[in-house]
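Asker: What Swiss-Prot records for this protein is below:
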type    : residues  : note
MUTAGEN : G325 to A : Reduces interaction with Pto and fails to elicit Pto-dependent defense response in tomato leaves
MUTAGEN : I326 to T : Reduces interaction with Pto and fails to elicit Pto-dependent defense response in tomato leaves
MUTAGEN : K453 to R : No effect in ubiquitination
MUTAGEN : F525 to A : Loses ubiquitination activity
Amino acid sequence: MAGINRAGPSGAYFVGHTDPEPVSGQAHGSGSGASSSNSPQVQPRPSNTPPSNAPAPPPTGRERLSRSTALSRQTREWLEQGMPTAEDASVRRRPQVTADAATPRAEARRTPEATADASAPRRGAVAHANSIVQQLVSEGADISHTRNMLRNAMNGDAVAFSRVEQNIFRQHFPNMPMHGISRDSELAIELRGALRRAVHQQAASAPVRSPTPTPASPAASSSGSSQRSLFGRFARLMAPNQGRSSNTAASQTPVDRSPPRVNQRPIRVDRAAMRNRGNDEADAALRGLVQQGVNLEHLRTALERHVMQRLPIPLDIGSALQNVGINPSIDLGESLVQHPLLNLNVALNRMLGLRPSAERAPRPAVPVAPATASRRPDGTRATRLRVMPEREDYENNVAYGVRLLNLNPGVGVRQAVAAFVTDRAERPAVVANIRAALDPIASQFSQLRTISKADAESEELGFKDAADHHTDDVTHCLFGGELSLSNPDQQVIGLAGNPTDTSQPYSQEGNKDLAFMDMKKLAQFLAGKPEHPMTRETLNAENIAKYAFRIVP
């Protein structure tokens, strides 16, 4: 037999060559014991090696394997390249001292005081985030939904918080209604991690559901023997998902990470909604109100009273608003910019403004007596306003006069007071009281920082003058009505969400978005309660210059 290994008495291995084929000269010179193409060629002994009669050291694993029976080409290549020698193996077995053992760890060099100072803020944020999660769980919020909405808020996408989530988030993120939630906020980052852990804990503690039986298929219904056959293997290749476990299938269920934005309200102030409140939802709500038989003039009066004087909306109109999906009240802590009643109010003013004045339904008004009976004791005739609703029992002269000014644009204070104050001697005091409530705000108009009309009409701000654009595209006042710099009865301003020093010009980063409005209507709104209509912070004549910007031609 060719290539049989034999061992002598001393335990040294030698090769017996029985191949009858002649060997090459190189093989004769080197004393190689095999020249077959099927066996590896043993390298010749170096010149400085001891003679062959000296006792040879025990062969290594490579030599023993090379002297074995005929090997394949892959085995020879692995033998020549991959198998380690004895020297390599001994080197690999030496213990090596790592650099980490030679040098102390960085954590060991830190002092306890420095570590405590560096980790204290993060521990505070973690504890705060955990308390928010506990509050959400105790209020029954959907933690998975909260986690998704928080992710959208940090990314600047649209969100749809529930009432519970919105109330809790406003407690811990007070600037959320105006500026959203920053992705760099440490509390937001820790809260996102706490919500992720809470979702995983809920998933782990949930009861295991039995997998839904899948419909029978040729691959799934075949017997065990056929599964092990060639046909069974082919069937599994054609339908690979049939053989997966239920856990694998459940883990690969697609998750919609971009929820649809239908009926979702942006957490940041939407400039498009601020420029034009008559959007599709408001128009659809108006159509629904008309189908219910609601008088649009009565609706406009109720909305103006609720927005400007914070008077409750009548029950019948409130019920109709609820039927079209609009909350008939504005919470004290809610921004007016984001409330659908403002959208409805703007759309309603646009719709009624398109109608001829002769076709408008009359507003509820005080019964008008004959002209002969309207003379005052001093011989003067009463001044009748175009819109003069009935006076409420709880309204004093100042409150009723401010409401008349709001309902009758262009009418002066004296004319409005003369319309409902019968005693001529009492009129000057009422006029002074109304001006005292309005003038401190309106008198600041000329002192405000300016924004040119060209800058206001840029794509960033998007102001559109009613004198230059179509009615459907013009900018409306936050409290209703089209805005135009050519209207002498209006003081067009842009009210910012953030205050800045009066020496600084407007900047998107510092002041955030602008809400365009008539400063006269803003003064009437602040006469009832001096608070910012968007942030609910204190807004009066002393600090309005830090928020407002005058739009100039």
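Any Cβ shown, glycine's included, is placed from N, Cα and C.
Provide an account of the burial state, proximal residues and distances for the features listed.
Answerer: Packing around G325 (mutagenesis position) is summarised by its Cβ count: 12 other Cβ atoms lie within 10 angstroms of its Cβ, all protein chains included.
In sequence order, A285, P340, L341, L344 constitute the residues six or more apart from I326 (mutagenesis position) in its chain with CB-CB distances below 8 Å.
K453 (mutagenesis position): 15 other CB atoms within 10 A of its CB, across all protein chains.
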Asker: If you measure G325 (mutagenesis position) to F525 (mutagenesis position) at Cα, how many Å is it?
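Answerer: Each residue's Cα considered, G325 (mutagenesis position) and F525 (mutagenesis position) end up 26 Å apart.
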Asker: In angstrom units, rounded to an integer, how far apart are the Cα atoms of F525 (mutagenesis position) and K453 (mutagenesis position)?
Answerer: 25
Asker: In DSSP terms, helix, strand or coil for F525 (mutagenesis position)?
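Answerer: Reduced to three states, the DSSP call for F525 (mutagenesis position) is helix.
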Asker: Measure from the Cβ of F525 (mutagenesis position) and count the other Cβ atoms within 10 Å, all protein chains considered.
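Answerer: For F525 (mutagenesis position), the 10 Å Cβ neighbour count is 24.
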